[in-house]
Amino acid sequence: MGARASVLSGGELDKWEKIRLRPGGKKQYKLKHIVWASRELERFAVNPGLLETSEGCRQILGQLQPSLQTGSEELRSLYNTIAVLYCVHQRIDVKDTKEALDKIEEEQNKSKKKAQQAAADTGNNSQVSQNYPIVQNLQGQMVHQAISPRTLNAWVKVVEEKAFSPEVIPMFSALSEGATPQDLNTMLNTVGGHQAAMQMLKETINEEAAEWDRLHPVHAGPIAPGQMREPRGSDIAGTTSTLQEQIGWMTHNPPIPVGEIYKRWIILGLNKIVRMYSPTSILDIRQGPKEPFRDYVDRFYKTLRAEQASQEVKNWMTETLLVQNANPDCKTILKALGPGATLEEMMTACQGVGGPGHKARVLAEAMSQVTNPATIMIQKGNFRNQRKTVKCFNCGKEGHIAKNCRAPRKKGCWKCGKEGHQMKDCTERQANFLGKIWPSHKGRPGNFLQSRPEPTAPPEESFRFGEETTTPSQKQEPIDKELYPLASLRSLFGSDPSSQ
């Protein structure tokens, strides 16, 4: 960061930090904006050291300005940052970004007027293209500088890392600024993989070339001396034209920008490829119940860039779908902001929604609205703290106990109604589930059989002689008594009917 921070000196840095991002806004430029700009320039294969001088900033602005119409918001922010930095280097007093852009536009208009005046003075009315990579040498001839390996490497790396995501299109537009059809074909030929996408791109180029030939038929008759032939669709695509012919068309008066035309065809094909590689529709982008609003906005705008629609339609999608497809928590907040809220206000308002702090606040608000204590106890599901309603044993009414009863004292036991004892000494027992008093002290309880079943077989003594009939019956009693001891039966049921 030290190297990037050395772009401005002490006094220049103070001026930098006083310039506002927006007219009338509170936010001002910081050192982090310079660090971000230098990193973005490295992504675009541009030397960040150019930021240290005003001339370097002017060169960068000249490269970025043609791409502002088709570039992304990041590219526009980079252009604005470098424009303000240029004004600081030039010691031009500006208060905000808009004022810096106006100063640069005014300076560019002055330089154009000077160039036109100089051309009029020298009698040269032809306007010659000075776009890189076609430059004018010392002899005044227009020569072509081949595209650098560094630019090709940056393009290949973008395709390998991003595949064909929406940000590939502005990157291609920036790297191919002012390129000839031969340079554009070199960039396309360096793409090793994604041959299916390359085949789709070739088909789109062939369709556009055929449309060009249909709209621009060849004029009959010979070509006048000193005149160039009109380019066909295949000439624009660089397949049937030489580099010298391409330079001639681009520098002719009036010029035929074959490079820009071919570049427009390629971008049209890239848009189709991006749509194929991004099959998700903007209508399917919805915020998850626990997804941060910032991540949802990132997914939304990434998918929106792949949509093939006009800017008016995209603005309508942003205003409508961004709020409509948010989760219920964020949707409530966004609707409260109103339709005129900016994206910055939305992200600030929805920051932290879905986290533990937000859930705690929602729960606290819900609990504060509940004022009935009985409702709180029902929500907790805990009934142990609820008091049972008391009932007086003397008068039978609820709300007080017998000790505090004002009615005449009832005589006798409060349980059975008999006199001679109190309720604590009452011997009456409650009825069991069969409706009978238990234990009854009258034999077995009610859920036992009250009589034994009689055997259906004939008695044993009918099969024996007279002298042996009395012996088994005498021995049967002690056996029964040993099997069912009276002590254990009394402990369970009170008394045994066999002992009675």
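Sequential numbering from 1, following the chain as shown.
For all residues, glycine too, the Cβ spot is worked out from N, Cα and C.
Annotation of the mutagenesis experiment Ser72 to Ala in Swiss-Prot: Loss of ability to fuse with target cell membranes and infect host cell. Summarising the environment of Ser72 (mutagenesis position), the number of other Cβ atoms within 10 Å of its Cβ, over all protein chains shown, is 17.
DSSP classifies Pro166 (mutagenesis position) as coil under the three-state reduction. Quoted from Swiss-Prot, the note on mutagenesis experiment Pro166 to Ala is: Loss of infectivity.
For the mutagenesis experiment Ile169 to Ser, the note given by Swiss-Prot reads: Loss of infectivity. Non-local neighbourhood of Ile169 (mutagenesis position): Thr70, Ile267, Leu270, Asn271, Val274, each in the same chain, at least six residues away, with C-beta under 8 Å from its C-beta.
Annotation of the mutagenesis experiment Pro170 to Ala in Swiss-Prot: Retains infectivity.
Quoted from Swiss-Prot, the note attached to the mutagenesis of Asn189 to Asp states: Reduces binding to human NUP153. Does not affect binding to CPSF6. Reduces infectivity to non-dividing cells. Retains infectivity to dividing cells. Cβ contacts within 10 Å of Asn189 (mutagenesis position), excluding its own Cβ and spanning all protein chains shown: 10. Taken residue by residue with DSSP, Asn189 (mutagenesis position) is part of a helix.
In Swiss-Prot, the entry for mutagenesis Asn189 to Ala states: Reduces binding to human NUP153 and CPSF6. Reduces infectivity to non-dividing cells. Retains infectivity to dividing cells. The structure shown retains the original residue.
The C-beta environment of Asn206 (mutagenesis position), restricted to residues of the same chain at least 6 apart in sequence and closer than 8 Å, is empty. One mutagenesis experiment named in Swiss-Prot is Asn206 to Ala, and its note says Loss of binding to NUP153 and CPSF6.
The number of other Cβ atoms within 10 Å of the Cβ belonging to Arg305 (mutagenesis position), over all protein chains shown, comes to 17. Swiss-Prot lists Arg305 to Ala among its mutagenesis entries, and the accompanying note reads: Does not bind FG repeats of human NUP153. Loss of infectivity.
For the mutagenesis experiment Arg305 to Lys, the note given by Swiss-Prot reads: Retains binding to FG repeats of human NUP153.
Secondary structure from DSSP puts Gln308 (mutagenesis position) in coil. Using a 10 Å radius centred on the Cβ of Gln308 (mutagenesis position) and all shown protein chains, the other Cβ atoms total 10. In Swiss-Prot, a mutagenesis experiment is listed as Gln308 to Ala, annotated with the note Retains infectivity.
Within 10 Å of the C-beta of Pro166 (mutagenesis position) there are 21 other C-beta atoms, taking all protein chains into account. Here the candidates are the mutagenesis positions Ser72, Arg305, Gln308, and by Cα distance the one nearest Pro166 (mutagenesis position) turns out to be Arg305. It is 7 Å from the Cα atom of Ser72 (mutagenesis position) to that of Pro170 (mutagenesis position). Recorded residues Pro170 (mutagenesis position) and Asn189 (mutagenesis position) have their alpha carbons 19 Å apart, per Cα-Cα distance. Spacing of Gln308 (mutagenesis position) relative to Asn189 (mutagenesis position) is 26 Å (Cα to Cα, whole number).
Put simply, Asn189 (mutagenesis position) is 25 Å from Arg305 (mutagenesis position) when counted between their Cα atoms.
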